[in-house]
Amino acid sequence: MARNLRNRRGSDVEDASNAKVGYETQIKDENGIIHTTTRSLRKINYAEIEKVFDFLEDDQVMDKDETPVDVTSDEHHNNNQKGDDEDDDVDLVSPHENARTNEELTNERNLRKRKAHDPEEDDESFHEEDVDDDEEEEEADEFEDEYLDEDSKDNNRRRRAADRKFVVPDPDDDEEYDEDDEEGDRISHSASSKRLKRANSRRTRSSRHPETPPPVRRALRSRTRHSRTSNEENDDENDNSRNEALTLADEIRELQEDSPIREKRFLRERTKPVNYKLPPPLTASNAEEFIDKNNNALSFHNPSPARRGRGGWNASQNSGPTRRLFPTGGPFGGNDVTTIFGKNTNFYNQVPSAFSDNNNNKLILDSDSSDDEILPLGVTPKTKKENTQKKKKKKPEIADLDPLGVDMNVNFDDIGGLDNYIDQLKEMVALPLLYPELYQNFNITPPRGVLFHGPPGTGKTLMARALAASCSSDERKITFFMRKGADILSKWVGEAERQLRLLFEEAKKHQPSIIFFDEIDGLAPVRSSKQEQIHASIVSTLLALMDGMDNRGQVIVIGATNRPDAVDPALRRPGRFDREFYFPLPDVKARFKILQIQTRKWSSPLSTNFIDKLAFLTKGYGGADLRSLCTEAALISIQRSFPQIYRSNDKLLVDPSKIKVKVSDFMLALKKIVPSSARSTGSSPQPLPELIKPLLADQLNNLKNKLDYMLNIKDTTFQRNTSLLQNFIDYEEYSGEEEEHDKYGGNEDTSSFRSYEFFESMAESQICKPRLLINGPKGNGQQYVGAAILNYLEEFNVQNLDLASLVSESSRTIEAAVVQSFMEAKKRQPSVVFIPNLDIWINTIPENVILVLSGLFRSLQSNEKILLLCLAENLDISEVKNGILSDFAFDKNIFQLHKPSKENITRYFSNLIELLKTKPSDIPMKKRRVKPLPELQKVTSNAAPTNFDENGEPLSEKVVLRRKLKSFQHQDMRLKNVLKIKLSGLMDLFKNRYKRFRKPPIDDAFLVHLFEPETSNDPNWQPAYIKDENMILEVSTGRKFFNMDLDIVEERLWNGYYSEPKQFLKDIELIYRDANTIGDRERVIKASEMFANAQMGIEEISTPDFIQECKATRQRDLERQELFLEDEEKRAAMELEAKEQSQENILQEPDLKDNKANEFGVAAGNQLQAQLQTTINTASIVNNSEVPQPIDTNLYKKEIPAAIPSAVDKEKAVIPEDSGANEEYTTELIQATCTSEITTDDDERARKEPKENEDSLQTQVTEENFSKIDANTNNINHVKEIQSVNKPNSLHETVEKRERSPIPKEVVEPEQGKKSDKELILTPEQIKKVSACLIEHCQNFTVSQLEDVHSSVAKIIWKSKSAWDKTGTVDEIIKFLSE
């Protein structure tokens, strides 16, 4: 329509009659419809016309903004305003326009008629690619000649010629189009630019005359930048163009002239060269598409030029299955692509395709959510019920307001040695709940607070947990709140106090409840002027909450601390902390019970005697230390029984019932464990060592008797740490006080009080100022005696005042430390104030400190059980009686340590005489293993509890693998998405910067035959490109291409094909290698640049953790792919079998068996290959002509030496009878008999060994050669004779296991482990001589000097422990003593 609405010049009234005649003419089309004009037969592309209008409107807006105001145009507008008002439909025509002749118009119409509509080329009638370049130029020149003068015409021609010479087409602009499109663009370039020039000139005229817009001529949008640029440059030039107008007469004359009667017929003129290139053969899908395209040639649903020119014949594949050289499928799509190199595998489908009927839902991932379940037809999904109740507002006040879950597995039975405290806690918690009437009878309130204090690891926290668990039951629940200082403190002012209030309110709501403050010394320290105000406020709040105006109900507060002196004193009073439980280090009985508790659940529990001895050895161990000791002993027993599990990453099959803890395990654990009490400074309580007992045992017994007399320990009726309940259970109540109450002249109650007072005063009067000073020569074992006395007084509270304890804390003075220790001793009586090294102490400590301590002891009553125990060396007695120590009253309680007597020395050195008389064979020594450790079997994956089905039967390995892969599926999908996002930046950069690589080096149209096996197998077909392994071979040149492009890379990326960045980099490298193969310099440079950018970009996004996760995901993808291929093979086999069954009713059994035998899965490939190799190797060994002759067993008996040690098991080792042959002859004989696998290099190395190791070397050669003989002659019939005589199988198995064992091979030494009847060369006279020399030499020696002599003599004897002749040892001892 736009082409027909052309501007005509002038109008002739005479043509009206011709128009009338034209209207009366009737024309019939193909469908029989009558038309009166040819205009109705023309098909109009309204979409293109609308685009032209939009284009013109945009240009008009631009022209209005850019066109300057022209005075002449305004005058012309004013002059023509009158004519516009008279007739709006008639445009103004200049005289110059009227000068156009009818002959010119006729020629122009004839040129337009040559472009008549052709039904077969409907798609070409609306696009500028089919316009003849020469005719368009001629038409444009004639059109411009109508309005321009001669000078303007010449200028326009010169400018167009310069433009065509100057403008060079940009190759990058048309990279994405095919060659046909580029050719069409070049043809239509000049025509479209001319049309745009005419459109611009009309826009200029329309802007000058907005009242009468002329009819719009056809103006196509240019597809190149050059045409648009030319239009913009020529806007100013077209402003001076003449105005044109279309009158009604011109329109009527055009309708008359378009009549088919007057139209001349022109034959089709070919303007394009003939293309004799044969297209690729049509495939099945291409043929259907081609037929459909021809049938629908008259339709308007034609693709755009860019789409139509892309792909050529292969473009029709878009509606069918997509074809690619490389697989692009992933979990996000691309699995419907037919590939040549590789295969698309949708391995993210969890249900095997062989067992699934719905294969179209492969991309639907499995979900564990019930919302994703497929519902039956007609069933609506269940909607979540909204909670209509009013939701409770979550309390944001305290983060840890919820009570702590009580561990019901912990109870009082798990606590040993604290029976007294357990009974007292029960009467605080359980008894008020069970027997409230007992408390109401006396109108009392049970204690509501208790403070646990003592050394670390003594069971304070365990006691609180056991209390909550033991007192809770199904009928009554006790809520347990556990808080630490960090849970309460806050940086906001007043927040900590608010937290405490909320905690007590919550505990009161859930009463009965227990609040346990662990490490309460950090929450409520001692208030002082130097302390921060925040702690003082917290302490005040806690004091008010524990015992304020409000009754807190059945809320029990328990505090635990290691430093009771650091807790504020206001808390340590009845009403707040009613009771204070001191958790001391457990004594022997408590340790015995704790060890029983820790080992009672063992499969092989320890005996009572064993635990008793162990409890005696663990002095100073707390509850936590004893538990750690049992754990270490059990781990050491595991290491001793199964060391293989520490050298293997796989789970091995072990029998736990074979593991038993022995004495050696506990002894090793005792060396490893350091108890908590041993970490502190000063001497810790320890019993007298066994080695020192002969020297100090007698004097220590005398000290114990003296302490019993001083403190009256045995006559004490009740001790604080013992259970009062147990006392009432064991003893009856005293019944004589009712009968004797009249003797005291009062009633029953008064007499009872007087009776108790009398006997208590008599018992206390036996204690009077307990002081004890142990003095003796220097180095006479004072440290052993002091530790042994503290061990004997383990029920006493010990306060150590040694120098290290007093000066360790720089923040306090020595006087303060002394006063604090004394006050603690006074609170917890009976107690001991221990001062070691008193002689050094009085010379170091200032005199005022000694006076302060003496003043404190003076303030004590004489019957208080506070023992002052001091140790000294060579202290002057006069100084004790009359000097500065006289105030301590050591006059009568000074114990003098004497030097060991002759009898003590004789018993002390008796162990050395026993060591001297010990045979080397009786000395326990570490023996090297004779046999290697047995190889433990690996536990299969089915042993895990999750690898069993509902019936408890183990699942197969493949099912277990599928479950494992399914569990990682969501994680792998998430990682692929992360990888896509990280690589998307590089992908966008490559698409925009390197457009040349968006197409492969070889067009897909030339590779269509690769997808058709029938075509490729045709001998008459000679393709230009063929497949060569994983590359495309160009037959003419012999070059090979990978044919990778960026479109494939992008498709792979967004489909989730890549699991790790190196896959993406590998595809970019393929593009780079193809560029090198082509050899184009610019292409190689661009490809190298792209490859470098890819390398650096991937290196930036690659972190070690991310790469590790990507590798794991890649490995799982390979496993999924393997399972998928195996399922596909099974499915194909099932389909084939079903097809055969449909064709044949009865299958032959041999054929069926053969088919089943030939079906192998993917996972069975390695096993099948290994079996085939084994069969081939066996057959080659048997059929080989170089197999050695049968071996003479007698020859081995005579010639092979027997150098195997006696410790080797005779049943599993080969011990030849004769060992007289030399080593060289043996090696040569074995080499001649064995196969070629045994080389002579070992023999040459064996000859170079020293002669000292001939025996061991000969043994190793014999074992290795025997194992090789057996390994290489395993399939020979004559081997049975050798096995029957020499039994080489057992040796071969032993050596083979030794090589496979992770533990290195160890050979026993010949002299170790032998027990012989050989006697020592040691006479009784020599023993007596040594004993006499020792006693004579050590007369008047102190304990320290005796220890020195003992150590030196023990070294001499131990050095010659393996010698049977002790004469030299005796002489060396006597020589040492004489010196």
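Quick reminder: no glycine exception, Cβ is built from N, Cα and C everywhere.
Where a substitution is noted, the model still shows the residue that was there originally.
Since we're looking at a predicted model, the values are computed, not measured.
Among the features that Swiss-Prot reports, ATP binding site is placed at G454, P455, P456, G457, T458, G459, K460, T461. Within the same chain, residues at least 6 positions away in sequence whose Cβ sits under 8 Å from that of K460 (mutagenesis position) are F452, H453, G454, A560, F583.
The domain 'Bromo' annotation in Swiss-Prot covers 974-1101, and the record cites sequence analysis as its basis.
What Swiss-Prot notes for the published mutagenesis of T67 to A is this: Severely decreases phosphorylation, causes a G2/M transition delay, and leads to sensitivity to 6-azauracil (impairs transcriptional elongation); when associated with A-11; A-94; A-212; A-230; A-241; A-259; A-285; A-304; A-369; A-370; A-380 and A-445.
A mutagenesis experiment is reported in Swiss-Prot for this position, S241 to A, and the note states: Severely decreases phosphorylation, causes a G2/M transition delay, and leads to sensitivity to 6-azauracil (impairs transcriptional elongation); when associated with A-11; A-67; A-94; A-212; A-230; A-259; A-285; A-304; A-369; A-370; A-380 and A-445.
Recorded in Swiss-Prot as a mutagenesis result, S259 to A carries the remark: Severely decreases phosphorylation, causes a G2/M transition delay, and leads to sensitivity to 6-azauracil (impairs transcriptional elongation); when associated with A-11; A-67; A-94; A-212; A-230; A-241; A-285; A-304; A-369; A-370; A-380 and A-445.
Listed in Swiss-Prot is the mutagenesis experiment S285 to A, annotated as follows: Severely decreases phosphorylation, causes a G2/M transition delay, and leads to sensitivity to 6-azauracil (impairs transcriptional elongation); when associated with A-11; A-67; A-94; A-212; A-230; A-241; A-259; A-304; A-369; A-370; A-380 and A-445.
In Swiss-Prot, a published mutagenesis experiment is listed as S304 to A, annotated Severely decreases phosphorylation, causes a G2/M transition delay, and leads to sensitivity to 6-azauracil (impairs transcriptional elongation); when associated with A-11; A-67; A-94; A-212; A-230; A-241; A-259; A-285; A-369; A-370; A-380 and A-445.
According to Swiss-Prot, the mutagenesis experiment S369 to A carries the annotation: Severely decreases phosphorylation, causes a G2/M transition delay, and leads to sensitivity to 6-azauracil (impairs transcriptional elongation); when associated with A-11; A-67; A-94; A-212; A-230; A-241; A-259; A-285; A-304; A-370; A-380 and A-445.
For the mutagenesis result S370 to A, the note given in Swiss-Prot is Severely decreases phosphorylation, causes a G2/M transition delay, and leads to sensitivity to 6-azauracil (impairs transcriptional elongation); when associated with A-11; A-67; A-94; A-212; A-230; A-241; A-259; A-285; A-304; A-369; A-380 and A-445.
Swiss-Prot lists T445 to A among its mutagenesis entries, and the accompanying note reads: Severely decreases phosphorylation, causes a G2/M transition delay, and leads to sensitivity to 6-azauracil (impairs transcriptional elongation); when associated with A-11; A-67; A-94; A-212; A-230; A-241; A-259; A-285; A-304; A-369; A-370 and A-380. For the recorded site, T445 (mutagenesis position), the DSSP three-state label reads coil.
Swiss-Prot documents K460 to A as a published mutagenesis change and attaches the note Increases YTA7 binding to the HTA1 open reading frame outside of S-phase. Increases localization of RTT106 and RSC8 to the HTA1 gene locus. Increases nucleosome occupancy at core histone loci. Decreases transcription of HTA1.
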Rounded to the nearest Å, what's the C-alpha distance separating T445 (mutagenesis position) and T461 (ATP binding site)? Just drop the number here, would you? 25
Using DSSP with the three-state reduction, classify G459 (ATP binding site) as helix, strand or coil. coil
Once G454, P455, P456, G457, T458, G459, K460, T461 are set aside, which residues in the chain still have Cβ within 8 Å of the Cβ centroid of the ATP site? F452, A560, N562, F583, G622, G623, A624
If you count the C-beta atoms lying within 10 Å of each candidate's C-beta, which of the recorded positions T445, T458, T461 ends up with the smallest number? T445
Assigned conformation of G454 (ATP binding site) - DSSP reduced to three states: coil
What count of other C-beta atoms do you get within 10 angstroms of the C-beta of G454 (ATP binding site), across all chains shown? 18
Least buried of the binding-site residues P455, P456, G457, G459, going by other Cβ atoms within 10 Å? P456
Between 0 and 100, where does the mean pLDDT of the domain 'Bromo' (974-1101) sit? 89
By DSSP, what is the split of the domain 'Bromo' (974-1101) into helix, strand and coil residues? 85 helix, 10 strand, 33 coil
